[in-house]
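Trainee: Found this in Swiss-Prot, in case it helps:
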- Gly22 to Ala: Reduces transcription of the peptidoglycan hydrolase pcsB gene (MUTAGEN)
- Phe23 to Ala: Reduces transcription of the peptidoglycan hydrolase pcsB gene. Does not negatively affect WalK expression or membrane insertion (MUTAGEN)
- Glu33 to Ala: Reduces transcription of the peptidoglycan hydrolase pcsB gene (MUTAGEN)
- 35-87: domain 'HAMP' (DOMAIN)
- 92-158: domain 'PAS' (DOMAIN)
- 157-211: domain 'PAC' (DOMAIN)
- 215-435: domain 'Histidine kinase' (DOMAIN)
- Val216 to Gly: Severely reduces autophosphorylation (MUTAGEN)
- Ser217 to Asp: Severely reduces autophosphorylation (MUTAGEN)
- His218 to Ala: Abolishes autophosphorylation. Reduces phosphatase activity by about 12-fold (MUTAGEN)
- Arg221 to Asp: Severely reduces autophosphorylation (MUTAGEN)
- Thr222 to Arg: Reduces autophosphorylation. Reduces phosphatase activity by about 12-fold (MUTAGEN)
- Thr222 to Ala: Greatly reduces phosphatase activity. Increases transcription of the peptidoglycan hydrolase pcsB gene; simultaneous deletion of serine/threonine kinase stkP has no effect (MUTAGEN)
Amino acid sequence: MLDLLKQTIFTRDFIFILILLGFILVVTLLLLENRRDNIQLKQINQKVKDLIAGDYSKVLDMQGGSEITNITNNLNDLSEVIRLTQENLEQESKRLNSILFYMTDGVLATNRRGQIIMINDTAKKQLGLVKEDVLNRSILELLKIEENYELRDLITQSPELLLDSQDINGEYLNLRVRFALIRRESGFISGLVAVLHDTTEQEKEERERRLFVSNVSHELRTPLTSVKSYLEALDEGALCETVAPDFIKVSLDETNRMMRMVTDLLHLSRIDNATSHLDVELINFTAFITFILNRFDKMKGQEKEKKYELVRDYPINSIWMEIDTDKMTQVVDNILNNAIKYSPDGGKITVRMKTTEDQMILSISDHGLGIPKQDLPRIFDRFYRVDRARSRAQGGTGLGLSIAKEIIKQHKGFIWAKSEYGKGSTFTIVLPYDKDAVKEEVWEDEVED
C-alpha cells in the first residue's frame, strides 16, 4: 500500500513537473514567436519604406503564420506591379520626349494658371528662347499676346492665332498656333497645350503663287492686246499693201512670243511637279561647250544688228561628266543670248572653265549694261526683268533664268550671278565632278572584256 502510495505521489509529482516544463516551453515558444513576429514586422515595415523610396528589387521570404505569409506575398506582388508600372512610365516618358524632340512643330504645355510646364526645342527655336529659362513663365507673355488675350479666352475659345516671330538666327517666321485643353477624366481642366506650326514657306509659296498668276496674266495680256488691235485694224479694212504686212508680222511675232512663254511655263510646271527627268549621258564637257560656242560664232556671221566677240579662256583638256545635253544646252544658250542682248555692239563675252577635286566651274562674263545691286537677288525669279520694256521688245519671256536655275538644281549644282551696274555681269555654274569617273568606267569595261 505504501509502495502504491509512493508510486502515486511520484506519478503525480512527475505529471506536475511535466506540466510545469510544458508551461515553461509554451511560454518560451510564445516569447520566441513574438520576437520573430516583431522581426518580420520590422522587415515588412522596411519593405514598405523601400517601395516608397522607389526600390522594388528586394523580395521578402518569410516563414510563419498564414497571415504573415499572405502579407509578405502581397507585398512582393505589389512591388513587382509597381516596378513594371514604373518601367512603363519611364518608357512612355522617353518615347514622348523623343517625339517632342524630333517634331518639326513647336509644342508647349501649361498648368491651369497658364504657366509653362513643358516646351520642346523646336518651340524654343521658333520663339528665339533657346538660352532663356521659360518654365513657369506665362504663355501669354511667351507668345506676346497678353495685350489682346486673357487666359480665359484661350480656355473658352481655343482660338487659332497667326503670329509673327523671330527665331534664334534672327529670321522672321509666320507661326500658326492651335490650342487644346488638358482634361482629366472628371472633366477638370488642368492646363493647355499649344502647337506652333511654321507657315513661313507656305505663306511665301502662296505669295509667289499670287504673284505668278498676276505676272502670267499681265505677260499674256500685253501681246494679246497687240494682236487684237492689229487684227481689228485689218478687219476694219487696213488691208493695203503698205500697212497690212507690218500688222501681220507684229501679230505673228507676238503670237510666237506667247507660244514660247507657254512652252516655258509647261517646262517649269513639269519641273515643279517632278515629272521632268534628266536623260543623262557621259560626255566630254569641254567639247560640249566648244560645240555651242562654235555654233554662236557661225550665227555671228549672220547677225546684222549686233556684233560681238566670243573669247574662250579654258584649257583644251577632256572633262568627262554626266549631264542631260539638251537641258544643259538650253541653260548655256540662255546665258549667252542674254550676254549678247545686253552687251554693246562689238562687246566681248568671255567663257571660262576649270575643275577642282569635286566640282566643274563654268563662268560666262560680259561687258554689258550690268544689273543694279537691288535687282541682283531676284533675277532668277519667274517673270522678273531688270528692264521690262527692253526685255519684252527683244522677245524675252522672263522665264529663261528661272528655268536655267531649276535645270542646274536638277543636276545637283547651283548657279549665281555677280554684276556691277554699267560694267557687266558674270554668271557662274557649278556642277558636281568626279575626275576618276572615266577611269573607273574604263577599268570596269576591261574587267568585263
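Placed from the backbone N, Cα and C atoms, the Cβ positions cover glycine too.
Show me how these features fit into the shown structure, please.
Mentor: Per-residue confidence over the domain 'PAS' (92-158) averages out at a pLDDT of 83.
Val216 (mutagenesis position) carries a helical DSSP state (H, G or I). Close to Val216 (mutagenesis position) in the fold, though at least 6 residues off in sequence, lie Leu265, Phe383, each with a CB less than 8 Å from its CB.
Under 8 Å, Cβ to Cβ, and six or more positions away along its own chain, Ser217 (mutagenesis position) finds no residue.
Counting only same-chain residues six or more apart in sequence, none has a Cβ lying under 8 angstroms from the Cβ of His218 (mutagenesis position).
In sequence order, the list of same-chain residues 6 or more apart from Arg221 (mutagenesis position) whose Cβ falls under 8 Å from its Cβ is empty. DSSP gives Arg221 (mutagenesis position) a helix state.
All protein chains shown were included, and the count of other CB atoms within 10 Å of the CB of Thr222 (mutagenesis position) stands at 15.
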Trainee: DSSP says what for the domain 'PAS' (92-158): how many helix, strand, coil residues?
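Mentor: Per DSSP, the residues of the domain 'PAS' (92-158) fall into 28 helix, 11 strand, 28 coil.
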